[in-house]
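Everything below concerns the one structure shown next.
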Amino acid sequence: MALFLLTCLLAVFSAATAQSSLLGPSSIFGPGEVNVLEGDSVSITCYYPTTSVTRHSRKFWCREEESGRCVTLASTGYTSQEYSGRGKLTDFPDKGEFVVTVDQLTQNDSGSYKCGVGVNGRGLDFGVNVLVSQKPEPDDVVYKQYESYTVTITCPFTYATRQLKKSFYKVEDGELVLIIDSSSKEAKDPRYKGRITLQIQSTTAKEFTVTIKHLQLNDAGQYVCQSGSDPTAEEQNVDLRLLTPGLLYGNLGGSVTFECALDSEDANAVASLRQVRGGNVVIDSQGTIDPAFEGRILFTKAENGHFSVVIAGLRKEDTGNYLCGVQSNGQSGDGPTQLRQLFVNEEIDVSRSPPVLKGFPGGSVTIRCPYNPKRSDSHLQLYLWEGSQTRHLLVDSGEGLVQKDYTGRLALFEEPGNGTFSVVLNQLTAEDEGFYWCVSDDDESLTTSVKLQIVDGEPSPTIDKFTAVQGEPVEITCHFPCKYFSSEKYWCKWNDHGCEDLPTKLSSSGDLVKCNNNLVLTLTLDSVSEDDEGWYWCGAKDGHEFEEVAAVRVELTEPAKVAVEPAKVPVDPAKAAPAPAEEKAKARCPVPRRRQWYPLSRKLRTSCPEPRLLAEEVAVQSAEDPASGSRASVDASSASGQSGSAKVLISTLVPLGLVLAAGAMAVAIARARHRRNVDRVSIGSYRTDISMSDLENSREFGAIDNPSACPDARETALGGKDELATATESTVEIEEPKKAKRSSKEEADLAYSAFLLQSNTIAAEHQDGPKEA
């Protein structure tokens, strides 16, 4: 158990030592001087940085002894016996402050104290001097003034004592101590040397004045104005109280608010905030601004002398005393004033961006801002500073609001976990130069200010031009410089609440993001529709930190309706396309796949020409076999040829005669061969001569390879009458599919079967006589 307690003590000691070395003594701040009357109460506020260590560390209030030891009077969860029932310490970790309250003060409470964090004497503390003055009598004249300021005390006298010596005393331990008199212009007390004067305006005056400059804490107390000498001297008791200035504590880069409440009924009075050091005006109600505070200060005026001043982007040189005042003529010292003491903690810098950002025309900048991530209902905002009393809201995360002028140009992003939000502003122009304020509505201390400058340069990344046609795909290409090679690159679609990342793989919406090693990022939108219209951003980021961004707007265009005529390509006559009639014949009569046999006596009723024959071949066959007139091709222009001139007739008949002569010779040769291979066959009383070679081509005996392709081919004309007109158009030769080879015996059997079938049919017709179809 003892070992466990020792370990805990060592851990506490180590934590205290670590935070002391991390923050330093300057990070704790409180009032340097406290002046209070005997019997009154006092509340002393001490400030500390709001880090994860200090929030949960021990807070203490101790009194210094002559030995240098600091005795704890109150701390977190502890109150000493001396303070029992009249003193306590209250911590406010969210605000980074704790308050020590002490009641029923006595003069014994005067002394030196320390308020701090951690362990006593480890450096994380701040010294406070407390002075408890004797309570004045009811007829005492009370004067109040701030430390380091000047006070003028008026002492009246009567006509009876106008010629007597005038003196000014201080009451110390019940005794009167001479400070100055009218016999000498120098102070009698060395503590006031060079700081005090006594004046009588004229011999007829009924008062004299005592002026004390550069007031110190020990100047507070009771004084006596005396005209004459005892026991007939005229006296007046004076109570001088030093006011404790209002304390303001801020972190480097953060903000503070001066709340000034001065009673003034003059509506035309000039309200101002001045620095005590130098006396220069920081800002006033007439628009005057100290150049050192330009762009980071805002004045808000109320009524009856009440106003507030916000200073953002705190710097270490802002530390010091400030004076709120209301003057009728605009001059200091003319009206009521209030002193404020500002302390800037240099140990912690809350800003996330440098005080000055630079951007290029057409480029982008990212303003990073602090906020408290533990407060989920915070409204994160960005303002444009427009003067001493105006700032213009650009974006609000709580309302999802983006000003119309910044549509597609500005978006706010929260970075989870690290208390930072980023505002990206792109498509920069010279008009964007100025000061921008980051604001978290629930913690004004985190308000920061950034100055934006537009300088010459080229923006990056860049986006290629494109055209988005409704219903068609579009690719948008984004190019990055080499400095972003290791950065994460992305496409997103902008909206009022930010910019939604597009998926890295094909999604249901058809959006595709891909990137190659050449630092080119391509956004592909499939079948662009109205839902795809809007602003798209292409950018790079390192973790949660946004880098440069380029923006482009997708707008739909209607598909172009242009009549395009096909180009005229010269055609080789030898390779000319078939005539329309030939194409129709091809469509009606595809390549035959199987054969079907019909009786030889029936003429086929079909409009399908022989697919294997060209137009020239049809003409030749007609010459070879005049009897087969149904398969001959008739020239459509023969009628007009007969009515032509004799020259045309001769030029036509001569070639025809040559063709007929050649045909007659071919027929003679064919018949000579036919006689050698003719066999006489008798079926009943019917006799005929047939040659086996005549049956080699089954089509000459009425066979159809694929009757299903030509339904009309199944109908025949009886009695030698053809009911269908023979096609007169020239046909294009269609290559027949290769036929399976048969043996001679198979071909003979097949031909003989066809012959028997045809013979039976002819015999039946001969017995029954001809019939009309």
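Each Cβ is built from the backbone N, Cα and C atoms, and glycine gets one as well.
Every position carries its original residue.
The annotation domain 'Ig-like V-type 1' is assigned in Swiss-Prot to 25-131 on the grounds of similarity to another entry.
Among the natural variants in Swiss-Prot, Lys88 to Asn has the note: In allotype T61. The residue drawn here is the original one. Residues near Lys88 (variant position) in space but far in sequence (CB under 8 A, at least 6 apart, same chain), listed by position: Ala74, Thr79, Val100, Thr101.
Every protein chain shown contributes to the tally, and the Cβ of Asp94 (variant position) ends up with 12 other Cβ atoms within 10 Å. Among the natural variants in Swiss-Prot is Asp94 to Glu, noted as: In allotype T61.
According to Swiss-Prot, the natural variant Ser110 to Thr carries the annotation: In allotype T63. Contacts of Ser110 (variant position) defined by a Cβ separation under 8 A and a same-chain sequence distance of 6+ are given as Val130, Leu131, Val132, in order along the sequence.
Per Swiss-Prot, the feature domain 'Ig-like V-type 3' maps to 233-340. Remark: secondary structure over the domain 'Ig-like V-type 3' (233-340) totals 6 helix, 57 strand, 45 coil, with classes taken from DSSP.
DSSP labels the residues of the domain 'Ig-like V-type 4' (352-455) in these numbers: 9 helix, 55 strand, 40 coil. The domain 'Ig-like V-type 4' annotation in Swiss-Prot covers 352-455.
Here Swiss-Prot flags 461-557 as domain 'Ig-like V-type 5'. Counting residue by residue with DSSP, the domain 'Ig-like V-type 5' (461-557) contains 6 helix, 54 strand, 37 coil.
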Write out how many residues of the domain 'Ig-like V-type 1' (25-131) are helix, how many strand and how many coil, based on DSSP.
10 helix, 52 strand, 45 coil
Average pLDDT across the domain 'Ig-like V-type 1' (25-131), rounded to a whole number:
90
